[in-house]
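Okay, structure first, notes after.
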Amino acid sequence: MAESLYAFIDSPGGIAPVQEGTSNRYTFFCPESFHIPPHGVVLLHLKVSVLVPTGYQGRFMALNDYHARDILTQSDVIFAGRRQELTVLLFNHTDRFLYVRKGHPVGTLLLERVIFPSVKIATLV
């Protein structure tokens, strides 16, 4: 049985994520254009939710200065079997307005395989 990451477009403007090659990394995009004021904060709803396959967990985070300088980001863990709406918290640490355009990459999801080994009792006596 194939394992798939399910992405749901929750409302108009939501943009489907793109897998980077055959890697465990998926890129998410800004659904609308906006400005972040100087020293401001924006909570951006991506209008997309995901369902992580069984046996995996996802680590979702905003893209850092690799794509947009002077923006600090946060991350979240997404567990398998639960549909999670995605949001990105963006901070502007500059003295100028930052413009983010629709379609700009703003988030990434890394899938990690999770195993649950059984416990064995060990003793040195």
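Cβ atoms are placed via backbone N, Cα and C, with glycine included.
None of the noted substitutions appears here; every position holds its original residue.
Per Swiss-Prot, mutagenesis LEU89 to Gln is noted as: Complete loss of transformation. The annotation that Swiss-Prot gives for the mutagenesis experiment PHE91 to Ser reads: Complete loss of transformation. As a published mutagenesis entry, ALA122 to Asp appears in Swiss-Prot alongside the note: Partial loss of transformation. Complete loss of binding to MPDZ. Localizes aberrantly in the nucleus. Swiss-Prot gives this note for the published mutagenesis LEU124 to Pro: Partial loss of transformation. Partial loss of binding to MPDZ. Localizes aberrantly in the nucleus.
PHE91 (mutagenesis position) sits 48 Å from ALA122 (mutagenesis position), taking the C-alpha atoms as the reference points.
Ranked by how many other Cβ atoms sit within 10 Å of their Cβ, the mutagenesis positions LEU89, ALA122 place ALA122 at the bottom. When the Cα atoms are compared, ALA122 (mutagenesis position) and LEU89 (mutagenesis position) turn out to be 45 Å apart.
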